[in-house]
Amino acid sequence: MDYPKMDYFLDVESAHRLLDVESAQRFFYSQGAQARRATLLLPPTLMAASSEDDIDRRPIRRVRSKSDTPYLAEARISFNLGAAEEVERLAAMRSDSLVPGTHTPPIRRRSKFANLGRIFKPWKWRKKKSEKFKHTSAALERKISMRQSREELIKRGVLKEIYDKDGELSISNEDDSLENGQSLSSSQLSLPALSEMEPVPMPRDPCSYEVLQASDIMDGPDPGAPVKLPCLPVKLSPPLPPKKVLICMPVGGPELTLASYAAQKSSQQAVAQHHHTVLPSQMQHQLQYGSHGQHLPSSTGTLPMHPSGCRMIDELNKTLAMTMQRLESSEQRVPCSTSYHSSGLHSSDGITKAGPMGLPEIRQVPTVVIECDDNKENVPHEPDYEDSPCLYGREEEEEEEDEDDDASLYTSSLAMKVCRKDSLAIKLSNRPSKRELEEKNILPRQTDEERLELRQQIGTKLTRRLSQRPTAEELEQRNILKPRNEQEEQEEKREIKRRLTRKLSQRPTVEELRERKILIRFSDYVEVADAQDYDRRADKPWTRLTAADKAAIRKELNEFKSTEMEVHELSRHLTRFHRP
């Protein structure tokens with residue numbers, strides 16, 4: 001359909017009078033938002049009959065759109081208000097021209113760098129980097145604030161000072177609560193040292209427990225009845241790296257007073273409310289069946305006290321750690337509950353025995369402290385224990401076996417490295433000996449006499465071949481070797497010189513050759529100047545050719561071409577001569 005050409009202002013009513021409904025819709029799609037909305041929402045009869053007050057009669061400038069087809073497709077979707085607003089928004093986004101209507105907002109053109117912000121966002125990089133620095137600095141500050149010095153830990157009671165003056169030695173109190181509020185791990189077994197302790201409540205941990213004295217449980221209602229341990233939830237975990245184990249003995253008298261025993265008993269009862277109670281005979285069982293399935297061999301009977309000190313703690317720790325590492329992989333199951341009879345309490349370890357007043361006497365109990373790797377900062381250093389007396393829970397044979405196993409574990413990896421690196425040396429060492437090769441008939445068996453005979457045969461062959469060489473006289477007779485005499489050689493040289501000089505003296509000069517006209521080449525009679533008279537510097541008057549020189553050269557060339565130059569008779573007319 002051909003649209004009428006209008007260069008004047010139109011309103012809604014005049015447009016409907018000129019065009020039908022379809023052409024009016026197409027026309028007003030390119031106009032302002034108000035005109036398009038009125039065209040879409042109102043049927044033609046209503047729009048024609050609408051009152052003049054409802055119609056916006058402000059002039060609208062007609063602007064030609066790029067294409068009408070996509071807008072018609074959008075208009076046919078729906079005739080409700082929401083669809084009309086969506087069509088208006090899409091039309092405004094796709095149009096590059098600004099429609100200066102009162103109800104039409106100006107279209108914001110997209111910059112060519114608009115998509116660059118979606119990909120390249122350096123401000124976010126800076127933010128991420130700063131946040132990362134903040135997190136790391138906060139973590140470092142928190143760790144530094146949590147780390148305390150040795151003096152503060154001694155003041156808090158976590159560590160105890162070591163005195164070497166009067167022979168009194170005290171070790172770190174592992175029963176107190178640690179710095180970060182963590183209790184002892186499942187691998188920490190501790191028999192409480194017989195010293196005054198303050199009952200400190202500890203958080204409930206199913207894997208941490210204390211070992212009480214046998215007399216505490218013997219005071220119960222039925223000392224002869226078997227005591228059952230509650231089932232401990234034990235997780236079968238893969239073998240962990242070996243932990244350092246310290247077995248230290250608190251120094252004290254073999255017999256304690258009733259007051260110290262009562263204080264110890266009250267403190268143990270306060271701690272036992274939050275932990276499992278284990279008998280000393282069960283302590284042996286716990287050492288054999290650890291929380292992770294570890295066998296720790298225990299020594300029966302009272303452990304002897306070493307009077308002058310013990311060996312280096314590192315050796316004991318090393319043997320215990322290697323034993324634990326070896327036995328972790330072998331043990332897979334841990335029994336849930338065990339029962340012991342009261343007879344085992346009296347005869348197993350000899351820890352308690354009846355004393356006067358009917359109260360049991362308490363002997364020294366070794367404290368087994370397994371260092372936990374979780375909280376290394378609050379644990380005293382190993383040199384603090386070097387001078388303290390220790391007790392050994394191993395016999396000499398078991399220690400030797402552990403040391404052998406340790407050495408084999410450490411040397412096996414080294415041996416594998418040596419085997420990998422020195423494979424050539426191993427192959428060379430595996431070479432068969434001479435005797436084996438002789439037995440396999442690879443090398444012939446020879447005695448010393450046979451070797452001497454073989455050498456003599458080779459020598460005779462060489463001498464026979466050397467004797468067959470011709471002598472100098474034979475070579476002279478064959479004219480292969482000429483006899484040399486200095487006088488004769490000098491005479492020959494003189495004769496050669498005389499012959500050459502005679503030939504050179506008989507040579508004709510250039511002038512004689514010119515006169516005889518027997519010059520063969522053009523270069524034979526070219527005069528050569530001496531090096532002293534010749535000057536290679538340019539722009540000298542004697543280096544420039546004059547006109548007469550050039551004419552002489554041209555004449556000489558023409559004569560050469562006409563007389564001396566060999567030219568075929570049929571092509572002689574093609575020879576070019578220089579101007580005279």
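Just so it is clear, glycine is given a Cβ too, placed from its N, Cα and C backbone atoms.
If you look for the noted substitutions, you won't find them, since the model keeps the original residues.
When secondary structure is read from DSSP and collapsed to three states, Arg431 (mutagenesis position) falls in the coil class. Here Arg431 (mutagenesis position) comes close to no residue that lies at least six apart in sequence on the same chain with a C-beta under 8 angstroms from its C-beta. Among the mutagenesis results in Swiss-Prot, Arg431 to Ala has the note: Constitutively nuclear; when associated with A-469 and A-507. Strongly reduced affinity for actin. The residue drawn here is the original one.
Quoted from Swiss-Prot, the note on the mutagenesis of Gly459 to Lys is: Increases affinity for actin. Summarising the environment of Gly459 (mutagenesis position), the number of other Cβ atoms within 10 Å of its Cβ, over all protein chains shown, is 10. Secondary structure at Gly459 (mutagenesis position), as computed by DSSP, is helix.
Every protein chain considered, the tally of other Cβ atoms within 10 Å of the Cβ of Arg469 (mutagenesis position) stands at 8. According to Swiss-Prot, the experimentally introduced change Arg469 to Ala is described as follows: Constitutively nuclear; when associated with A-431 and A-507. Strongly reduced affinity for actin.
Swiss-Prot lists Ile496 to Ala among its mutagenesis entries, and the accompanying note reads: Reduces affinity for actin. According to DSSP, Ile496 (mutagenesis position) sits within a helical segment.
Annotation of the mutagenesis experiment Leu500 to Pro in Swiss-Prot: Does not rescue cortical neuron migration defects in PHACTR1 knocked-down mice. Within the same chain, no residue at least 6 positions away from Leu500 (mutagenesis position) has a Cβ under 8 Å from its Cβ.
Its Cβ taken as reference, Ile518 (mutagenesis position) is surrounded by 10 other Cβ atoms within 10 Å in the chains shown. Record note (Swiss-Prot), mutagenesis Ile518 to Asn: Does not rescue cortical neuron migration defects in PHACTR1 knocked-down mice. The unchanged residue is displayed.
When Cα-Cα distances from Ile496 (mutagenesis position) are compared across the mutagenesis positions Gly459, Arg469, Ile518, the shortest belongs to Ile518.
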